[in-house]
Amino acid sequence: MPRSDGFSPRKNLRRSARDHSRSYAGQCNEDFDDMYAPSSRRRSSGGVDGNGYTRSGRKINHNRYYEEEYHEAISSEEDERRYRTRRSSNSMTYRQQVMQAIDESKRNQKVPPAKRKRIYLSDEEEEDFAEAAHVENTVPERATRRSTRRRSSMHEELGVSEQEESPVRRTRKAAKRLGSEQPEENLAADDPLPMEGGGEIVLPIAEIDGMAEQENEDLIEKIGREEEEEGAEEDEQSGEKDPEEEEDDSSNAESSEESTAPRQYSLRRRQPVVQFNASEARENRRARLEHHRVANQNRHHRNRNGSRRRRSDSDSDSDDMVLPRPDKRQSRPHMHNRGERERGRFMPINMTEKELQSAQHILMDRMRKTDAGQGASDIDPMSVDSSVGFDQVGGLGHHIQSLKEVVLFPMLYPEVFEKFRINPPKGVVFYGPPGTGKTLVARALANECRRGANKVAFFMRKGADCLSKWVGESERQLRLLFDQAYAMRPSIIFFDEIDGLAPVRSSKQDQIHASIVSTLLALMDGLDGRGEVVVIGATNRLDTLDPALRRPGRFDRELRFSLPDLNARRQILDIHTSKWEENKPIPETLDAIAERTSGYCGADLKFLCTEAVLIGLRSRYPHIYMCSERLKLDVATIKITSEHFGHAMRRITPASRRDLTIPSRPLDERTSILLGDTVSNLISLRIPQGYRCVENAMATASSELEQVVRALEPNPTVPAIRLLLCGSEQLADGGQTSYVLPAILAKLDHLPVFSLSVSSLLTDGRPEEAFSNAIQSAMRASATGPCIMLLPSIDEWIKVIPVSVQHMLITCLESMTGFTPILFLSTLDTSFEDAPEYVTEIFRHANCITLNPSRRTIRQKYFEHVIEKINTPPKVFDPTVYEMPLPDDDSPDSKPSRKLNDDETRELLKMYTALQRQMRLFFKERLTRLMRDRRFVEFVEPVDPDEAEDYYEIIETPICMQDIMEKLNNCEYNHADKFVADLILIQTNALEYNPSTTKDGKLIRQMANTLRDAIDDLIECELDESFVERIETVSRMLQDAGVTPTSDKLLTEIPKGFARKKAWSMTNSLAKEIEQWTSEREAENQKMLSKLGVAAPTLELVVVPVEDMKSEEGTSTSTDGVPASAGNKKKLLKKKKGQKKSKTGESEEHDEDSTVEDAGEDTIVENLEIKKNQETPNSEHDIEMKDASKDSTPSVQISIAEKELIVSKPATCELIQCCVEKSEGWSVSELERLSSVLSHTIERFRDEWNRENLPAQLTQIVREWQTADDSNNTIVNGTLNKSNGNLANGH
């Protein structure tokens, strides 16, 4: 039995060895009571050598708590009788034992106390007695409340005063003072001390104390004996039995036959204990019993959580401790709080639970043999979109065919591999820039493996899933993953971002990663065969992958995912727009978008389509951005045009520009005028055909069969080419680095590009290593097709890059043969004649392409395109173009706004049914209480027509309590308001039919009012308001999810979007709350209509143009002579009587820049009707607004004054000629700088109707323009700059 104090229960019931020795020395045999066991419990006397036994019969030899010496005590037949009596009492209950102990204590109190006699000892006897007393008092005595009271009572009975001190007490005090100086001796019990002349035995006070405490010890000893018996029963249940106890039991017969001669008992020396009073003992015992009961109930929990302290049967003060059993979870603490065992297994992501159960017997047998799935990773299988297949992947036909060879062919045609004794490829690595479709192909492969009879298990793991902070745990996860894949073979393991799991091993790397890489290498191609397990890895950086993985046997194939070319981009756009149906753009639009999206990856194109749809939605229905409620939209009217795609392209940064390593950028509409012909001629004349387009068999084949057959044909021969783009003697910067080079790369976007620029080589501070990696990658790519090696601004490159790298470049170029398909493209920011010697060693004069300044005709077209925007009129916002959609909350065609799975729907239906059932039970109980009340007996049954003939003629809806109970039985009440309304209807009918003039009428009316008070008391006090609100909430959730219960009806009167603001009560019913919510919603809708510019039904607005727009202080007068302000571009709005115009609506009708600065300056004229004969002369320029809605909404007529754009065409022509003459011999960069300033100035006047002064301002900017080559206020033509004080370039 567990103990709270840490000591043995029997230890707490005994006293020190000193007390017992005195008792043996001073008491008679019959005074021993049952303190020690009789001879039947002893094996032998064992007096000489110190071998003895405890009261329970346990051998105490060689125990460190027992002394070698012993004290003799004489046992008699009376002791045997008392012991047998005590043993027989054990069969009694606890209460009987306590009562027997109390009776024995009362009998012992009647025994007269021992008399004290004064004796005189000789000198030798006094010394022996003092020495014995000293030894007895070496153990400190601790008095408790119980012993103190008993000792004080004994002193009073004996008549001993507190001031008197006996020789024994003085000897005891002296022994205490010398106790620390003298060594502690073993306790020995001597024979009783006789008097000199043969007197009586001397009994010291301490011995009398021990005798006085004996009766309490009997009571407490019985309690301890009962606890021992409970502990013995516990040991018997556990099936354990001490062999020593069995030996003791077998020796009982022998000991009983022994003689009844005086026995000797071996006593032990014990440590002092903390004594306690009786109340504390009872409380501690109850606590121990309660703890023991709880421990028995939770025995299985205690055994699982650790070792358990067992009860000790020995008499020693130390408890027997059991060493804890080794727990596997303690060796793996991270596995302690795992979920279910099935959740810890590696399961494929492309198989459902039903498919796994169908082949469960096979999988379980395999996992039993491989010992897989025991405590594996705690990672849920990733959900894969099952709609993604190979048909959803565009531009990667070669990769798909390669995966079929690796995965499907060994499973479908194993006889081919068996015939030739070859192993199929079992490893593929995907590498390329982010967003090029590596993970998409993996998802498509996982779904393709689900189709057909032969299913393939697909395991998908990211690199970090297998990492762990525990030593060896990562390797264990990898091993279990491969074991599980082998058990469920054929299978595929896909490692996404495998470079984080198996990086390049080096001396600077952590040993843990090296161990993981070694384990992965051994699992992929070690001594154990992998079987039908294919490993696929994906990474963005192939150079960071460990080289040992990149060999046949592990990763057999390396598939490069490059940026899609023109054809691939067109296929990707077709895939993403295939389900748009009638909203799909025309094919010409998609072709233009595919050509403009050079450098976009697959993810960029998908996001481009998403952004285009959102922009089209915003341009068609801008109302949804200003309204929080759902509106009814006609999706078929949303047309996606090239303009929407153009806006979306401005929001996206393509993949080629994110890293800034490859300067790929197509020419825009403006720069194509200057350099479009140059780029086209350069690509068509100087670059071979093999670089311009893909000429492999798959690109030129007319059918899929031809593609498969001709896929093995070698690629056409492409020679090695070196091209250097440089400037001319007249113009060093012809745009070769900033414009021409990016445009060429955009045209050749189907080729892999490897940059040797300064930024790419000096990124990590080791240019030699970076240069070597780039050259190796280019050589590896050239083995499968042509590629480009890029070196921009070579004259600046040789100034920054070390000489060692320069020599490495020359060596690399010289090692290339003429058949190496590498296009080495470089630019020079000066002319070839001024090039450094290093450049002339690499490039010949035949490899140079000189860019000359733009011709006059080209520059004229260029500036005409820039200045063309000056003739664009300002945009006038017309709200009638945007049709206002109607709210769509209550439409039956609207889809559910809340999506619930099957489990959530089942739980929600179960909850709603339970709530309805609880509500009906509550109402039935309360209604039954009202029906039993004799005061309301008149309302229980229907009114008898014989007693009230005209009742059913006067009362339209008669009702009684029986009718209400019948409705409850038929489940017609789904809300508390309906039940309360029917109860109140009883009162209403009673008050309506029974007049207050008659005696019976007064009595019935009084009962009806009392019924109403009883109803209010029941509902308000006993019905929980949160319970009613919970019913409303669950019903609304089911309505949002589109779920209809079969048994209980939903609260269909609750509209969508309804939410309570106040708690439910009898005064605040559901109908009242819905009515208040509806009124607030209508007010919000009206406010939204005013924001959108749609007026009220009775509102009619007329716009009157201001007569003098240029006058600074003039005022305009209306037909009634009311003055109105004449500020810049203000419009006077007039309304009918009783209507007020909102500032919000006015600001929406006006253009953004024509908004008045102070709304208070406008004078609103009321009570004014403008007729046709009262129109002003400028009314022919007014435009009437269309109807705000095609439905039966009221028409709103708004006239907007249309003005003519004032621009001087001769001044515009002179501006263009000035720009052409000024830009003679300018570079492309300088022309772009000037055009940007001109465009910015034109944009400042985009909202102005009068632009007469704009050409003059632009001409002044052009004439004052200072180029980068100008200095000391001079320009190219040699004329002086007259505006010395102005800032150059319009800044």
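Any Cβ shown, glycine's included, is placed from N, Cα and C.
Original residues only.
Per Swiss-Prot, the feature ATP binding site maps to Gly432, Pro433, Pro434, Gly435, Thr436, Gly437, Lys438, Thr439. The Cβ of Gly432 (ATP binding site) has Lys438, Asn540, Arg560, Phe561, Ser562 as same-chain neighbours under 8 Å, each 6 or more residues away in sequence.
What Swiss-Prot lists as domain 'Bromo' is 914-1022, and the listing cites sequence analysis.
Residues within less than 8 Å, Cβ to Cβ, of Ala548 (mutagenesis position) and separated from it by at least 6 positions along the same chain comprise Val517, Leu521, Arg554. Listed in Swiss-Prot is the mutagenesis experiment Ala548 to Val, annotated as follows: In gu24; reduced lin-48 expression in hindgut cells.
Among the mutagenesis entries in Swiss-Prot is Gly1001 to Glu, noted as: In gu48; reduced lin-48 expression in hindgut cells. The secondary structure of Gly1001 (mutagenesis position), as reduced to three states from DSSP, is helical.
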Does Thr439 (ATP binding site) have same-chain partners at least 6 apart in sequence with Cβ under 8 Å from its own Cβ, and which are they?
Asp496, Ala538
Among the recorded positions Pro433, Pro434, Gly1001, point out the residue whose Cβ has the most other Cβ atoms within 10 Å, with all shown protein chains included in the count.
Pro433
What does the DSSP secondary structure composition of the domain 'Bromo' (914-1022) look like, as residue counts for helix, strand and coil?
80 helix, 0 strand, 29 coil
Any idea what the Cα distance is from Gly437 (ATP binding site) over to Gly1001 (mutagenesis position), rounded to a whole Å?
87
Where Thr439 (ATP binding site) sits in the secondary structure, as DSSP reduces it to three classes:
helix
May I ask for the distance between Thr436 (ATP binding site) and Gly1001 (mutagenesis position), taken between their Cα atoms and rounded to an integer number of Å?
89
Between the Cα atoms of Gly435 (ATP binding site) and Gly1001 (mutagenesis position), what distance do you get, rounded to the nearest Å?
86
I need the CA-to-CA distance for Pro434 (ATP binding site) versus Gly1001 (mutagenesis position), whole Å please.
89
Tell me the Cα distance separating Pro433 (ATP binding site) from Gly1001 (mutagenesis position), rounded to the nearest angstrom.
92
For Ala548 (mutagenesis position), what is the secondary structure state per DSSP, taken as helix, strand or coil?
helix
Specify all same-chain residues, apart from the site residues Gly432, Pro433, Pro434, Gly435, Thr436, Gly437, Lys438, Thr439, whose Cβ lies within 8 angstroms of the center of the Cβ atoms of the ATP site, ordered by sequence.
Phe430, Leu440, Asn540, Phe561, Cys601, Gly602, Ala603
At a 10 Å cut-off from the C-beta of Gly437 (ATP binding site), count the other C-beta atoms across all protein chains.
23
